[in-house]
Amino acid sequence: MGCCQSLFSGDNPLGKDGVQPQPLSQNNHGGATTADNGGSGGASGVGGGGGGGGIPSFSEFSFADLKAATNNFSSDNIVSESGEKAPNLVYKGRLQNRRWIAVKKFTKMAWPEPKQFAEEAWGVGKLRHNRLANLIGYCCDGDERLLVAEFMPNDTLAKHLFHWENQTIEWAMRLRVGYYIAEALDYCSTEGRPLYHDLNAYRVLFDEDGDPRLSCFGLMKNSRDGKSYSTNLAYTPPEYLRNGRVTPESVTYSFGTVLLDLLSGKHIPPSHALDMIRGKNIILLMDSHLEGKFSTEEATVVVELASQCLQYEPRERPNTKDLVATLAPLQTKSDVPSYVMLGIKKQEEAPSTPQRPLSPLGEACSRMDLTAIHQILVMTHYRDDEGTNELSFQEWTQQMKDMLDARKRGDQSFREKDFKTAIDCYSQFIDVGTMVSPTVFGRRSLCYLLCDQPDAALRDAMQAQCVYPDWPTAFYMQSVALAKLNMNTDAADMLNEAAQLEEKRQRGGRGS
């Protein structure tokens, strides 16, 4: 391709690395959506999955769990762009811990060999990056094959580029999208997963912060022997048409088509775009809604990069590190959050305070003041356990004495703020199972929060609620854990429920 300088003038075995599947009851998953075009899906919805520490570990789900999460795979929950016509449907779902997920359901017998599907899923599930909508689980149940990913609540790049209602994506945000997706591809390549199937604007999703993420679903084929590209042949890498194989260079070609989408705001065939580039008709290529709102120098760089990505010969295309290096210097508004540039509302950092007055514990939870919560739980001691753990005379065995000693050591560590030791001691008490204490679950939940383990904290707070369904503290602790997991709408709901329960107690309920 000619220079664009003056164009504007006219296999992974299960259990490897010690990773073992965990049952759902031991691993509260959460998160946001992952799209799949043909089926690609961007979902609108609440919830989020945040990056980094909020990502749950990869594990196996039962089909019953996913069926419940998606309301029996209701058509109302389909988020694939092609709806029910897509060969592999993507649903949004909600787990028992109130976190949103995206579930990709493959057609029957798409992957007949369960071990092969599981190994592929585990390979992708090891990837963890805030530029990806991460894979958090899978399901192999009979003939059923499903993938479970973080749910991205703010739609796809295709929706924002091709079907926008209030505002199109501004130029700086388009540059950010290209850069972030290049970073995602480079990360996957560095981690030994360089192949991405059918990269297009439907595979780019926006999280709760408005940041672009690359769908993890494209890191696996739609079937064991199936096609890797479901889009129009006009957008397919030429070598794939010849031999049906996806290579890292094929991924670069597809990235070039995404750059064309960002430049033009339309889904135009690469051959047509290249004709315009050769003829130096770049103004016709650019999105008319960006007129007067973009830098011609920056656009020239992107056009040149796109033309390099779309070279007919794979060896002439840039690699992922070249993509990142070219796009990085164009990031001129790095101080402006993505949600501002997208024109979407940012979720609050902490749950909003309900209208009704809050108790000291409620106030501490609304502020996410873990130190104050600790002081209150120490003072409350075990008052709320009355009636939940009565024992018969026969149950007073040596085992019981050992169990209560473990709780006593846990209480001492809790008072002394040795939270890791408190977790160990409370776990000994809980594991015996003869005596169930909501307070122990509540205290261990706070310990997990103070040790930066919000998933485990949420699980314990939910267990406390199971033991004592009307206990405000259980709801308060859930609200803090949910807020730590960036699930702020759910956190606010929990805070309100806790306040309502406290109000009932003050009117004559069980003593606090």
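Cβ atoms are placed via backbone N, Cα and C, with glycine included.
Lifted from Swiss-Prot, the feature list:
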ACT_SITE  Asp198  active site, proton acceptor
BINDING   Ser82, Gly83, Glu84, Lys85, Ala86, Pro87, Asn88, Leu89, Val90, Lys104  ATP binding site
DOMAIN    76-331  domain 'Protein kinase'
MUTAGEN   Gly2 to Ala  Abolishes plasma membrane localization; enhances susceptibility to fungal and bacterial pathogens
MUTAGEN   Lys104 to Glu  Abolishes kinase activity; enhances susceptibility to fungal and bacterial pathogens
MUTAGEN   Ser230 to Ala  Reduces protein phosphorylation 5-fold
MUTAGEN   Arg443 to Gln  In bsk1-1; enhances susceptibility to fungal and bacterial pathogens
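Shown here: features listed in Swiss-Prot, placed on the structure.
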{"residue": "Asn88", "record": "ATP binding site", "DSSP (3 states)": "coil"}
{"residue": "Lys104", "record": "mutagenesis position", "DSSP (3 states)": "strand"}
{"residue": "Asp198", "record": "active site, proton acceptor", "DSSP (3 states)": "coil"}
{"residue": "Arg443", "record": "mutagenesis position", "DSSP (3 states)": "helix"}
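The two recorded residues Asp198 (active site, proton acceptor) and Asn88 (ATP binding site) have their Cα atoms spaced 14 Å from each other.
A 10 Å radius around the C-alpha of Lys104 (mutagenesis position) takes in these recorded positions out of Asn88, Val90, Arg443, in sequence order: Asn88, Val90. The Cβ of Asn88 has fewer other Cβ atoms within 10 Å than any other of the recorded positions Asn88, Val90, Lys104, Arg443. Using a 10 Å Cβ-Cβ cutoff, Asp198 (active site, proton acceptor) registers 25 neighbours. Between the CA atoms of Asn88 (ATP binding site) and Arg443 (mutagenesis position) there is a gap of 44 Å, rounded to the nearest whole number. Taken as a whole, the domain 'Protein kinase' (76-331) shows an average pLDDT of 90 in this prediction. Rounded to the nearest whole angstrom, the C-alpha distance between Val90 (ATP binding site) and Arg443 (mutagenesis position) is 38.
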